[in-house]
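**Student:** From Swiss-Prot, for reference:
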type: ACT_SITE; residues: Lys165; note: active site, proton donor
type: BINDING; residues: Gly16, Gly17, Arg18, Gly19, Phe20, Ala21, Tyr161, Lys165; note: NAD(+) binding site
type: DOMAIN; residues: 371-439; note: domain 'Reticulon'
type: MUTAGEN; residues: Asp41 to Val; note: Lost activity
type: MUTAGEN; residues: Asp72 to Ala or Val; note: Lost activity
type: MUTAGEN; residues: Thr131 to Val; note: Lost activity
type: MUTAGEN; residues: Ser133 to Ala; note: Reduced activity with slower catalysis and lower substrate binding
type: MUTAGEN; residues: Ser135 to Tyr; note: Altered activity leading to an exclusive production of C4-methylated sterols and 4alpha-carboxy-3beta-hydroxy sterols
type: MUTAGEN; residues: Ser135 to Thr; note: Altered activity due to reduced affinity and catalysis and leading to lower amount of C4-demethylated sterols and higher quantities of 4,4-dimethylated sterol intermediates, and a higher ratio of 4,4-dimethylsterols to 4alpha-methylsterols
type: MUTAGEN; residues: Ser135 to Ala; note: Normal activity, but slower catalysis with 4alpha-carboxysterol as substrate
type: MUTAGEN; residues: Arg320 to Ile; note: Normal activity
Amino acid sequence: MVMEVTETERWCVVTGGRGFAARHLVEMLVRYQMFHVRIADLAPAIVLNPHEETGILGEAIRSGRVQYVSADLRNKTQVVKGFQGAEVVFHMAAPDSSINNHQLQYSVNVQGTTNVIDACIEVGVKRLIYTSSPSVVFDGVHGTLNADESLPYPPKHNDSYSATKAEGEALILKANGRSGLLTCCIRPSSIFGPGDKLMVPSLVTAARAGKSKFIIGDGSNFYDFTYVENVVHAHVCAERALASGGEVCAKAAGQAYFITNMEPIKFWEFMSQLLEGLGYERPSIKIPASLMMPIAYLVELAYKLLGPYGMKVPVLTPSRVRLLSCNRTFDSSKAKDRLGYSPVVPLQEGIKRTIDSFSHLKAQNQPKTEVTETIQWKKQTLIAIVILITLYHNFVATTGSSSVIITAVSKVLLVSSIFMFINGILPEKMKVFGSKKID
């Protein structure tokens, strides 16, 4: 099917257009009538939630100002078809960053991005804005304090997502100027806000299971969290700068930009504010990252073995432990100077809006059955911890070569107890209580 575009219409494409930040970008573009918008995503058809159906997006689809096209970025033919008639492409599609599957990440973030670039050139797209990530400069060991864009890619990245996003970003920057195509890359730091399907829901799930009491590391690490409306505003600023021509365009094109709220905050303070705003307790129990790392490796190994058989993507992974315990703040001066970017929503206002948008997840709305199961889960796990730690200390106190095997086993048991407490992995039924675990 050939996309029908009239000469007077200005079209843009948003890849991954049904993702968290992408939905907000689509709505902003429609609300301010900047472009007609074509949403490109994997699903065969767009399914609107009730809010979207009755809101500006639903109206725009019915009026023809927004189109939906099913496109897999790994299929160049589909990408070319989806980009026909477009003046601008916002390339926001990427797999979930928590999935440490190199083949998947590479196929989308590198091969898919190559197809996006080639399709842009083939159909005559003028401007390409790529949603990158600050993780492209993270090696998994060294934190970043007020880092700017002069920080190079590390020899080795924290995970497959970061490594392949860096490769994709490099391809976008290298493509600047090819056949008149102008490009730049946006690196938004730790996006949050209404519509988030990962951070807040995961936080609440952990809180309801009694697992949000833990601080990984010493709790002093700073982060740059960025409200989603500021992220989409940065994308619009980038597009406008590339479209300006002259010196503004020359300075903006072919560059990468860190985007933040410009208000660094302690990571665990931010999480605590979200939890308290939703009626849950602040995390208070500190666990050294060095203790969590071997457990995280066990979790990741288990997922690699059991993932094909239905095991859910784990929350606790080695890359996640590193991210939770290090500093990650960035300097957005370059975006301010070259793109004209500055946050439009302050951090505390963003936190308030986020809490308000998740009112249905507040503690007082927790189902009674879920509360009961949580209490039972805590009892079961506490008993396991007490028994296993007692065994550990008894066996560790034993000296002599004859106790080496027992000591090793006891250490494994201790690690297992902590693993169960963090992840809620218990036998389906405990004989003492006879109740099912929480999924």
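Placed from the backbone N, Cα and C atoms, the Cβ positions cover glycine too.
The noted changes are left out; the structure has the residues it started with.
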**Student:** Out of Phe20, Tyr161, which of the binding-site residues is least crowded by other Cβ atoms within 10 Å?
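**Tutor:** Among the binding-site residues Phe20, Tyr161, the sparsest Cβ neighbourhood within 10 Å belongs to Phe20.
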**Student:** Once near-sequence residues are set aside, which residues in the chain of Ala21 (NAD(+) binding site), 6 or more away, have Cβ atoms under 8 Å from its Cβ?
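**Tutor:** Those within reach of Ala21 (NAD(+) binding site), by Cβ under 8 Å and sequence separation of 6 or more, are Met92, Thr131, Pro188, Ile191, Val228, Val231, Val232.
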**Student:** Please identify which of Thr131, Ser133, Ser135 has the densest Cβ environment, defined as other Cβ atoms within 10 Å, among these mutagenesis positions.
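**Tutor:** Counting Cβ neighbours within 10 Å, the top one is Thr131.
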**Student:** Tell me, which mutagenesis positions from Asp41, Asp72, Ser135, Arg320 are within 10 Å of Tyr161 (NAD(+) binding site) if we use the C-alpha atoms?
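**Tutor:** Of everything listed, what lies within 10 Å of Tyr161 (NAD(+) binding site) (Cα to Cα) is Ser135.
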**Student:** What whole-number distance in angstrom separates the two most remote CA atoms of the NAD(+)-binding residues Gly16, Gly17, Arg18, Gly19, Phe20, Ala21, Tyr161, Lys165?
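**Tutor:** Binding-site diameter by Cα atoms for NAD(+): 19 Å.
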**Student:** Using the alpha carbons only, what distance in Å do you get between Ser135 (mutagenesis position) and Gly16 (NAD(+) binding site) once rounded?
**Tutor:** 19
**Student:** Closest of the binding-site residues to Arg320 (mutagenesis position), Cα to Cα, picking from Gly16, Gly17, Arg18, Phe20?
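**Tutor:** Closest recorded candidate to Arg320 (mutagenesis position) by Cα: Phe20.
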**Student:** Can you give me the Cα-Cα distance between Ser133 (mutagenesis position) and the residue listed as 'active site, proton donor' in Å, rounded to a whole number?
**Tutor:** 7
**Student:** Just the number: how many Å between the Cα atoms of Asp72 (mutagenesis position) and the residue listed as 'active site, proton donor'?
**Tutor:** 17
**Student:** Count the Cβ atoms, other than its own, that fall within 10 Å of the Cβ of Arg18 (NAD(+) binding site), considering every protein chain shown.
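**Tutor:** Arg18 (NAD(+) binding site): 19 neighbouring Cβ atoms within 10 Å.
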**Student:** Hey, which of the recorded positions Lys165, Arg320 is the loneliest by Cβ count within 10 Å?
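**Tutor:** Result for the recorded positions Lys165, Arg320: minimum number of other Cβ atoms within 10 Å at Arg320.
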**Student:** In angstrom units, rounded to an integer, how far apart are the Cα atoms of Lys165 (active site, proton donor) and Asp41 (mutagenesis position)?
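**Tutor:** That comes out at 18 Å between the alpha carbons.
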**Student:** Taking Cα-Cα distance, which of the binding-site residues Gly17, Arg18, Phe20 are within 10 Å of Asp41 (mutagenesis position)?
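**Tutor:** Of Gly17, Arg18, Phe20, within range: Gly17, Arg18.
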